[in-house]
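A.B. asks: First the structure, then my questions, so here it is.
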Amino acid sequence: MSDPKPTRSQGDLAEMLEMLLDKGVVVNADIAVSVGDTELLGIELRAAIASFETAAEYGLEFPTGTDMERVESAANISPDQSDPASETQSETESTNPLSDDSTPTASTSAEETK
């Protein structure tokens with residue numbers, strides 16, 4: 001009898017990771033721990049996973065200290081395209097497939113912050 005062989009190659013994982021970072025994905029998770037009818041613990045998780053280049057294209061928020069010039073040059077976008085204050089809410093909603101109503105993004109307009 002022959003030894004079992006893996007059905008997946010390492011290339012599959014690399015390709016999947018490349019696609020995930022290239023396209024991006026939003027993770028929404030609601031976790032509740034209950035005993036009977038009493039909820040003891042509730043966790044709401046909202047996360048966007050994407051490469052810096054993809055996140056810059058869609059206007060997602062970056063951590064403090066991120067070298068924005070490097071991100072903008074890697075994503076081939078101009079600084080005014082990545083500035084969230086320069087976008088309107090309608091432009092953001094129509095061009096941002098990574099976000100939904102419950103997912104926070106950096107693309108807030110000046111009208112939203114007032």
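Glycine too: its Cβ is placed from the backbone N, Cα and C atoms.
Checked Swiss-Prot, it gives:
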- Met19 to Glu: Makes no gas vesicles, decreased interaction with GvpL (MUTAGEN)
- Lys23 to Ala: Unstable gas vesicles that do not float, still interacts with GvpL (MUTAGEN)
- Gly24 to Ala or Ser: Makes no gas vesicles, decreased interaction with GvpL (MUTAGEN)
- Val25 to Ala: Unstable gas vesicles that do not float, still interacts with GvpL (MUTAGEN)
- Glu39 to Ala: Very few gas vesicles, still interacts with GvpL (MUTAGEN)
- Glu69 to Ala: Cylindrical gas vesicles, still interacts with GvpL (MUTAGEN)
- Ala74 to Asp: Does not make gas vesicles, still interacts with GvpL (MUTAGEN)
A.B. asks: Of the mutagenesis positions Met19, Lys23, Val25, Glu39, which one has its Cα closest to the Cα of Glu69 (mutagenesis position)?
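C.D. replies: Out of the listed candidates, the nearest Cα belongs to Lys23.
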A.B. asks: Work out how many Å separate Gly24 (mutagenesis position) and Ala74 (mutagenesis position) at their Cα atoms, rounded off.
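C.D. replies: So the alpha carbons of Gly24 (mutagenesis position) and Ala74 (mutagenesis position) sit roughly 16 Å from each other.
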A.B. asks: Could you state the CA-to-CA distance between Val25 (mutagenesis position) and Ala74 (mutagenesis position) to the nearest Å?
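C.D. replies: Cα-Cα, rounded: 20 Å.
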A.B. asks: How many Å lie between the Cα of Met19 (mutagenesis position) and the Cα of Glu39 (mutagenesis position)?
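C.D. replies: Cα-Cα distance, Met19 (mutagenesis position) to Glu39 (mutagenesis position): 38 Å.
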